[in-house]
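> First, the structure itself, so that you have it in front of you.
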Amino acid sequence: MNHPDYKLNLRSPGTPRGVSSVVGPSAVGASPGDKKSKNKSMRGKKKSIFETYMSKEDVSEGLKRGTLIQGVLRINPKKFHEAFIPSPDGDRDIFIDGVVARNRALNGDLVVVKLLPEDQWKAVKPESNDKEIEATYEADIPEEGCGHHPLQQSRKGWSGPDVIIEAQFDDSDSEDRHGNTSGLVDGVKKLSISTPDRGKEDSSTPVMKDENTPIPQDTRGLSEKSLQKSAKVVYILEKKHSRAATGILKLLADKNSDLFKKYALFSPSDHRVPRIYVPLKDCPQDFMTRPKDFANTLFICRIIDWKEDCNFALGQLAKSLGQAGEIEPETEGILTEYGVDFSDFSSEVLECLPQSLPWTIPPDEVGKRRDLRKDCIFTIDPSTARDLDDALACRRLTDGTFEVGVHIADVSYFVPEGSSLDKVAAERATSVYLVQKVVPMLPRLLCEELCSLNPMTDKLTFSVIWKLTPEGKILEEWFGRTIIRSCTKLSYDHAQSMIENPTEKIPEEELPPISPEHSVEEVHQAVLNLHSIAKQLRRQRFVDGALRLDQLKLAFTLDHETGLPQGCHIYEYRDSNKLVEEFMLLANMAVAHKIFRTFPEQALLRRHPPPQTKMLSDLVEFCDQMGLPMDVSSAGALNKSLTKTFGDDKYSLARKEVLTNMYSRPMQMALYFCSGMLQDQEQFRHYALNVPLYTHFTSPIRRFADVIVHRLLAAALGYSEQPDVEPDTLQKQADHCNDRRMASKRVQELSIGLFFAVLVKESGPLESEAMVMGVLNQAFDVLVLRFGVQKRIYCNALALRSYSFQKVGKKPELTLVWEPDDLEEEPTQQVITIFSLVDVVLQAEATALKYSAILKRPGLEKASDEEPED
């Protein structure tokens with residue numbers, strides 16, 4: 001019995017129904033520290049499980065004196081009792097052990113912590129020269145089931161990764177550009193990879209994925225480098241987590257308890273969110289009598305309270321979504337969890353748009369702008385793009401130089417500052433790109449019509465125009481408001497064809513319509529000139545010390561009728577993509593310098609901090625052990641190490657993908673900031689681009705930060721008054737843009753993970769070559785090269801006679817002995833080391849959206865090269 005349309009009639013959030021005395025069952029998976037709290041006698045007066053938060057005044061004083069530390073909380077998605085905040089000294093992250101120490105804070109919250117006494121710090125084994133790379137991504141869903149078959153033995157003494165880090169930085173302007181929703185998110189799912197295990201487990205003991213039994217640690221006599229600072233949360237500065245979760249409803253286990261008569265238990269899909277008591281009166285009417293009818297129904301629940309004396313939070317059902325594992329219910333759940341506003345724009349917002357359509361540019365506005373409508377200007381975008389932010393132009397001058405223009409949609413013209421439209425765009429802060437659709441920052445009339453630089457239509461733009469040498473050296477630079485009329489809408493495929501066939505005339509029927517004022521040859525030559533200059537710009541950027549870490553990205557083909565994935569492929573980043581990227585980067589850097597020179601205290605810029613030093617040094621040590629010396633003294637040095645180490649053969653390219661993935665992990669996120677809030681200009685720098693100043697100017701249709709930058713540039717050029725905004729106010733908007741951008745990236749990752757899981761179910765099993773990324777003593781991690789996903793393979797999931805783990809020098813090695821197919825045959829032996837190439841099979845599990853990676857037996861026929869996709 002399905003209930004996809006069941007709506008819940010609820011009171012408004014924030015009105016709990018008198019449950020201050022409720023103490024629920026013990027939380028699952030608690031740390032030893034948690035258990036001490038819960039094992040206290042509950043007879044008589046109830047004792048608090050969580051500490052009372054400190055007062056604002058005491059917190060403020062403690063932060064000033066340095067006795068307290070603030071940071072963003074990150075919870076390990078696979079071991080939810082482990083949490084971390086960054087250490088202010090850039091060293092190993094500060095460890096927060098257990099739900100009790102976390103004190104009701106949720107993932108992403110800005111928290112204040114107090115360090116525990118040193119004898120309570122986490123011991124990190126000093127003899128472990130074979131560094132376990134801190135490699136668990138900040139995935140926003142629990143690890144998928146990995147298909148292992150648990151035996152009756154328990155896991156012993158295994159200590160998990162010390163650090164969970166944020167997703168990889170990516171500041172190229174090709175990043176999720178223009179609604180290219182299929183293939184612009186790194187990886188399908190961020191899973192754990194590890195190198196040699198630190199534990200001393202018996203190799204016959206299976207790895208139990210969700211268990212962790214820490215052993216008491218005597219930290220006396222250990223050096224400071226052997227200890228990881230540990231802390232407890234004493235205050236939540238900002239509840240950045242939405243307090244919403246998707247999951248399923250269950251009856252409480254104890255039918256005789258008073259709680260059973262009042263509450264159901266909401267079990268979130270994300271194990272980092274606590275279980276939640278939901279009043280039965282908020283549940284579907286027949287839930288108590290027929291709970292199994294709802295066993296596979298997804299609900300959204302919002303936490304409204306979490307008291308000091310209760311293991312579980314109190315919540316309120318918000319909506320019934322539909323069946324778990326189906327794309328639309330799961331998508332709505334993802335959007336809700338991450339606070340994405342996907343509601344229709346209000347009538348008040350829509351009234352801010354031009355009401356008389358078709359809209360034309362007012363004559364007085366034409367007179368205020370440089371008229372470029374006769375120039376050969378065109379867009380290059382994914383074929384499916386509708387929100388065309390940018391256009392390009394290039395013409396050779398008589399002296400052999402080039403005039404190159406980057407023309408960006410003038411969104412700020414249509415979004416008056418302080419209007420209802422401005423406020424909702426500022427709140428949304430970014431468009432969110434899912435595999436199957438876009439949740440726009442602005443109403444579609446703006447995104448797809450008025451602002452979008454559609455061909456053969458007059459459009460308002462903000463332009464940067466340079467006079468460049470053939471080598472890309474800037475001789476002159478001009479900024480200003482313009483009017484353009486794009487002559488054609490090229491796709492990346494069209495531009496790539498022009499680049500690959502420089503002397504051939506491309507038939508008109510293979511190209512989109514071109515305005516009669518311009519010819520195919522004119523557009524073709526402009527693309528070739530842009531490509532030639534872009535190659536020089538790119539070469540010089542890397543000579544000057546830039547770094548690029550491209551990870552495998554997955555793109556999908558969808559069935560037009562059902563919306564289900566028909567196939568997928570690795571997104572190919574080609575010369576046409578690089579062409580656009582180089583000129584977007586050039587424009588962003590130029591605008592950054594212009595607005596900072598004019599408004600040194602009020603410029604909205606984008607900085608990229610250097611990588612986390614502890615993780616990076618551990619990774620370098622690991623590479624040394626593997627015979628791969630790496631220079632990480634600068635971004636450019638790292639880029640050279642990655643590029644010079646590898647050849648063009650299949651094995652070398654796969655190894656480069658693995659190392660690129662590993663070196664992405666210590667990288668921090670790039671951040672928007674207000675220039676007036678940082679005194680040291682060295683902190684303005686962008687590590688990966690290796691430039692002193694950078695901003696975002698080129699995508700105002702989908703990023704609100706770009707709208708702010710457009711307004712600053714307009715003021716810098718005298719088009720409008722100087723900005724009347726305090727630096728701290730601008731910083732708050734920058735922080736909000738950072739938060740929403742991070743949430744958007746998470747949603748993109750989860751959307752891709754959702755579609756890939758559905759594809760495995762519908763089209764699987766899927767076979768691929770994979771490269772081993774990490775070896776533990778009973779499992780190993782692989783990068784599945786055909787699909788760009790990372791999976792852990794457990795030895796006890798395989799048809800093995802035995803397996804053993806050893807170190808050869810410092811390198812970890814698993815020896816697998818396969819059961820023979822024929823009793824008369826000898827067992828097959830297979831050695832697994834880091835960078836081994838293996839064949840794997842991805843197959844769906846019974847649980848919705850879960851799939852396993854299974855190692856193929858050596859000697860079996862390899863997977864066909866025939867694609868199951870497209």
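Residue numbering: from 1, along the chain as shown.
Using the three backbone atoms N, Cα and C, a Cβ is placed for every residue, glycine included.
Quoted from Swiss-Prot, the note on mutagenesis experiment Arg74 to Ala is: Loss of enzyme activity and polyuridylated RNA-binding; when associated with A-612. Residues or ranges marked as Mg(2+) binding site by Swiss-Prot on the basis of experimental evidence: Asp381, Asp390. Record note (Swiss-Prot), mutagenesis Asp389 to Asn: Loss of exoribonuclease activity. The unchanged residue is displayed. What Swiss-Prot notes for the published mutagenesis of Gln612 to Ala is this: Loss of enzyme activity and polyuridylated RNA-binding; when associated with A-74. Among the sequence features in Swiss-Prot, the mutagenesis site Asn777 to Ala is noted as follows: 40% increased enzyme activity. Where Swiss-Prot documents Gln778 to Ala as a mutagenesis experiment, the accompanying text is: Impaired enzyme activity and polyuridylated RNA-binding. Looking at Swiss-Prot, the entry for mutagenesis of Asn796 to Ala says: Does not affect enzyme activity.
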> Counting every protein chain present, what is the number of Cβ atoms, excluding its own, within 10 Å of the Cβ of Asp389 (mutagenesis position)?
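There are 29 of them.
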> For Asp390 (Mg(2+) binding site) and Arg74 (mutagenesis position), determine the Cα separation and express it in whole Å.
36
> Which residue, out of the mutagenesis positions Asn777, Gln778, Asn796, shows the minimum number of other Cβ atoms inside 10 Å of its Cβ in this structure?
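Comparing Cβ neighbours within 10 Å for the mutagenesis positions Asn777, Gln778, Asn796, Asn796 has the fewest.
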> Using the alpha carbons only, what distance in Å do you get between Asp381 (Mg(2+) binding site) and Gln778 (mutagenesis position) once rounded?
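Their Cα atoms are separated by 46 Å.
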> Around the C-beta of Arg74 (mutagenesis position), how many further C-beta atoms are within 10 angstroms, looking at every protein chain?
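Arg74 (mutagenesis position): 23 neighbouring Cβ atoms within 10 Å.
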> Roughly how many Å lie between the Cα atoms of Asn777 (mutagenesis position) and Asn796 (mutagenesis position), rounded to a whole value?
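Asn777 (mutagenesis position) to Asn796 (mutagenesis position), Cα-Cα distance: 11 Å.
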> Measuring Cα to Cα, tell me the gap between Gln612 (mutagenesis position) and Arg74 (mutagenesis position) in whole angstrom.
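Distance between the two Cα atoms comes out at 15 Å.
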> How many Å lie between the Cα of Arg74 (mutagenesis position) and the Cα of Gln778 (mutagenesis position)?
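About 27 Å separates the two Cα atoms.
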> Can you give me the Cα-Cα distance between Asp389 (mutagenesis position) and Gln778 (mutagenesis position) in Å, rounded to a whole number?
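The separation of the Cα atoms works out to 50 Å.
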> What count of other C-beta atoms do you get within 10 angstroms of the C-beta of Asp390 (Mg(2+) binding site), across all chains shown?
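25, counting other Cβ atoms within 10 Å of Asp390 (Mg(2+) binding site).
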> May I ask for the distance between Gln778 (mutagenesis position) and Asn796 (mutagenesis position), taken between their Cα atoms and rounded to an integer number of Å?
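A Cα-Cα distance of 8 Å.
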